[in-house]
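Features reported for this protein in Swiss-Prot:
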- G2 to A: No effect on location at the melanosome membrane (MUTAGEN)
- C16 to S: Loss of location at the melanosome membrane; when associated with 11-SSSS-14 and S-18 (MUTAGEN)
- C18 to S: Loss of location at the melanosome membrane; when associated with 11-SSSS-14 and S-16 (MUTAGEN)
- Y166 to I: Loss of the ability to promote lysosome clustering at the center of the cell. No effect on location at lysosome membranes (MUTAGEN)
- E180 to K: Mildly reduced ability to promote lysosome clustering at the center of the cell; when associated with K-177 and K-181 (MUTAGEN)
- D181 to K: Mildly reduced ability to promote lysosome clustering at the center of the cell; when associated with K-177 and K-180 (MUTAGEN)
Amino acid sequence: MGLRRWLRSACCCCPCRCLEEPARPEKEPLVSGNNPYSSFGATLERDDEKNLWSMPHDVSHTEADDDRILYNLIVIRNQQTKDSEEWQRLNYDIYTLRQIRREVRNRWRRILEDLGFQREADSLLSVTKLSTMSDSKNTRKAREMLLKLAEETSIFPASWELSERYLLVVDRLIALDAAEDFFKIASQMYPKKPGVPCLVDGQRKLHCLPFPSP
């Protein structure tokens, strides 16, 4: 089940405690000393060719659905004869998906910078397998906000499966009391436009790939 459907099923209005997840011990405190952002993304890779947005074979970054999709495409491509028709097709799909992922991340960064997080934007967006929710009590709110962003703005391409990493990013915004402001700016910068093809900024010639969750 894709993350979008999972979020829908989780964001019910029942009064039970089924959605409350047990608190897990933090491997890295989210707030440390006088700098509330210093520990966000403690394993942040600043080299674009090594981070989770372009190189999925880093073992820290193959657990999320979209990382596995990209990783599997690369594995299949590498099994083909280089420069063959199938190899070129897969290579183009890999390039397209990477560009889409980079553009989505850039959209989030632009909004964070507009909120005043110029120095903290990259670390706020950094997610690895060591990342955890800051507070299990925020889980429901983070799910609802992520769905709201997906359904009421165009910050994500319409046919793009929601990424688990952005649930953690939204959780961080909630911890900083910046989630609602983030949504307001996202609505202004990337308003929902019915009928507009799901092409990302700067990639008007690239086709949108309906990558399903594995």
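Using N, Cα and C of the backbone, Cβ positions are placed for all residues, glycine too.
What Swiss-Prot annotates, mapped onto the structure for a quick look.
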residue : record               : contacts (Cβ under 8 Å, 6+ apart)
Y166    : mutagenesis position : W108, L146, L149
E180    : mutagenesis position : none
D181    : mutagenesis position : L115
